[in-house]
Amino acid sequence: MSEEKPKEGVKTENDHINLKVAGQDGSVVQFKIKRHTPLSKLMKAYCERQGLSMRQIRFRFDGQPINETDTPAQLEMEDEDTIDVFQQQTGGVPESSLAGHSF
């Protein structure tokens, strides 16, 4: 008998991972992406699907802004991780001046 190791649970660098993109409206869109693919591909696909412009929204992972050149591998993303989407604030008062106010 040959001693082949099971492939289960073994991660290779070319693996795809499933990422969820959660909008402020509660919607969740799932994407499958390679670990070394720039996240700009996912971001653009999300915008097209939701009818949004890249200028209108911001993507964050673990509270940190995501750059278009970032990859899941660089951000140490794992399968089923969630990216949060926020509407870009245009005009109005800066967020810092809203601190301490409840609406």
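Glycine too: its Cβ is placed from the backbone N, Cα and C atoms.
Taken from Swiss-Prot, the feature domain 'Ubiquitin-like' applies to 15-92, supported by sequence analysis.
Quoted from Swiss-Prot, the note on mutagenesis experiment K11 to R is: Abolishes the formation of poly(SUMO) chains.
Mutagenesis annotation in Swiss-Prot: I33 to A, described as Impaired interaction with USP25; when associated with A-34; the structure shown retains the original residue. Annotation for I33 (mutagenesis position): same-chain Cβ neighbours under 8 Å, separated by at least 6 residues, are H16, I17, L19, L39, K41, L42, P72.
Secondary structure at K34 (mutagenesis position), taken from DSSP and collapsed to helix, strand or coil, is strand. One mutagenesis experiment catalogued in Swiss-Prot, K34 to A, is accompanied by this note: Impaired interaction with USP25; when associated with A-33.
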